[in-house]
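A.B. asks: Sharing a structure below in structure tokens format, with a few things to ask.
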Amino acid sequence: MAAPRPSPAISVSVSAPAFYAPQKKFGPVVAPKPKVNPFRPGDSEPPPAPGAQRAQMGRVGEIPPPPPEDFPLPPPPLAGDGDDAEGALGGAFPPPPPPIEESFPPAPLEEEIFPSPPPPPEEEGGPEAPIPPPPQPREKVSSIDLEIDSLSSLLDDMTKNDPFKARVSSGYVPPPVATPFSSKSSTKPAAGGTAPLPPWKSPSSSQPLPQVPAPAQSQTQFHVQPQPQPKPQVQLHVQSQTQPVSLANTQPRGPPASSPAPAPKFSPVTPKFTPVASKFSPGAPGGSGSQPNQKLGHPEALSAGTGSPQPPSFTYAQQREKPRVQEKQHPVPPPAQNQNQVRSPGAPGPLTLKEVEELEQLTQQLMQDMEHPQRQNVAVNELCGRCHQPLARAQPAVRALGQLFHIACFTCHQCAQQLQGQQFYSLEGAPYCEGCYTDTLEKCNTCGEPITDRMLRATGKAYHPHCFTCVVCARPLEGTSFIVDQANRPHCVPDYHKQYAPRCSVCSEPIMPEPGRDETVRVVALDKNFHMKCYKCEDCGKPLSIEADDNGCFPLDGHVLCRKCHTARAQT
């Protein structure tokens, strides 16, 4: 690796809200665009520029590889030569973030510029002492837009992530420090050509940040101190073939300077709600600049590769500081009862005058109601159905037969038994118990049991439907014709005729109605009963007519004869 050329004289200025101090104008130089996006996987790594340094990205707790030994360590650049100085920052940059929209305060005047910081002390002694790296030359004019955009995006994100809308006070000026940038995973050659210590041999990261006063030296030294827990850094290439330029955070695009001016210096933006040092504050010699990053403990450092180039340290730190903004503890709101002064009813505490008056009125009203109870106005339908006395609302009552009764009044009409919760029968509008109601029922003439269901009444007597049958054949007579005998017993028609019908004097059979007819037709002659079919002449058997004509009956000596036979017998 070729030795870097001497960097131009740079002075550091400190301003309250600004990140960079204004410098004199220089001629504009077109910067080459980055060819590789270090954050995009798969892009090849650009070749390092002469005099460039490399920062390796690793994981927390991972031992970084030792620095390459195949290149000699160059001596530190000399001050005053700003024409051909090679920057230690790589030329590969990620796409710039969108420009910030909010305005920044004006840049400080040149009278407020502080003298440049002194160079870091060189390594003396054993390998345990920290080795200061060679100074990093300023970036050429082509990277000014990228740095301004990165700082603008950084400030915008910090403002949006602040829950309390923290702003840096305009009167606050942080003390100057020695190194605006700090590299963690790789080292730079020292002035004496001695390699720096590896990260595992670096001093403890818990040391405070030393503040070094700015001596009267015309160049800014960028120190690198390895830490036990390396943070991912970026490779930046800055070529000093052109004149150095300065950045002013008050404008999106800084004008080119015309003459060398003091180098810019970071102003740490410290939120008012956290005392932790900002990620973007410059570190001190000896690796103390990386301690704020270790305190923040960003988890994104674990996922970064160890060999891929990264964007500038301040941009990369902003991307990892977003999820870990330290928030201020929200004050606990006072309880609701403290905010509302109205006391809830029943809560302990002194009573107001209005509450005391209301309590006295309620007490007097209660005493009056107890001394003079009012009679309840009972409606007409709330009278007892038997005693016709009013029913109190709190008194239990029985609703039956469409009326209300006192429990003592709802009893059987015959035996005075209480009927509450029991089965009762209504007879002529009066309640009866089951026993008394059964006694009032008619009994069957056949079986002698009370008729509780259907009743059949015949010949002036009551019967169960299944008990009203023929006394001869026991066939039910419900719905059919029946005949009663002299003893008032029911008979079916066939059985009655068989038993009580007159018999024919010819065939000696009972004279019964013909099938399908209810009437019985018989012929009576000579005090004898005849069927219609049996009414004939005894001698010739000729059917006789019931009419008094020549075809009628001409009796003779007790015989039924026709006229011809009658004449014949009479002549003999």
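Cβ coordinates come from backbone N, Cα and C, glycine included.
According to Swiss-Prot, the protein carries these features:
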- Phe71 to Ala: Reduced interaction with ENAH and VASP (MUTAGEN)
- Phe93 to Ala: Reduced interaction with ENAH and VASP (MUTAGEN)
- Phe104 to Ala: Greatly reduced interaction with ENAH and VASP; when associated with A-71 or with A-71 and A-93 (MUTAGEN)
- Phe114 to Ala: No targeting to focal adhesions and reduced actin-rich structures; when associated with A-71; A-93 and A-104 (MUTAGEN)
- 384-443: domain 'LIM zinc-binding 1' (DOMAIN)
- 444-503: domain 'LIM zinc-binding 2' (DOMAIN)
- 504-570: domain 'LIM zinc-binding 3' (DOMAIN)
A.B. asks: Tell me, what is the mean pLDDT of the domain 'LIM zinc-binding 3' (504-570)?
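C.D. replies: Looking only at the domain 'LIM zinc-binding 3' (504-570), pLDDT averages out to 82.
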A.B. asks: Where DSSP helix means H, G or I and strand means E or B, what are the helix, strand and coil counts for the domain 'LIM zinc-binding 2' (444-503)?
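C.D. replies: Residue counts in helix, strand and coil order: 8 helix, 16 strand, 36 coil.
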A.B. asks: For the domain 'LIM zinc-binding 3' (504-570), DSSP counts of helix, strand and coil?
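C.D. replies: Its residues fall into 8 helix, 11 strand, 48 coil.
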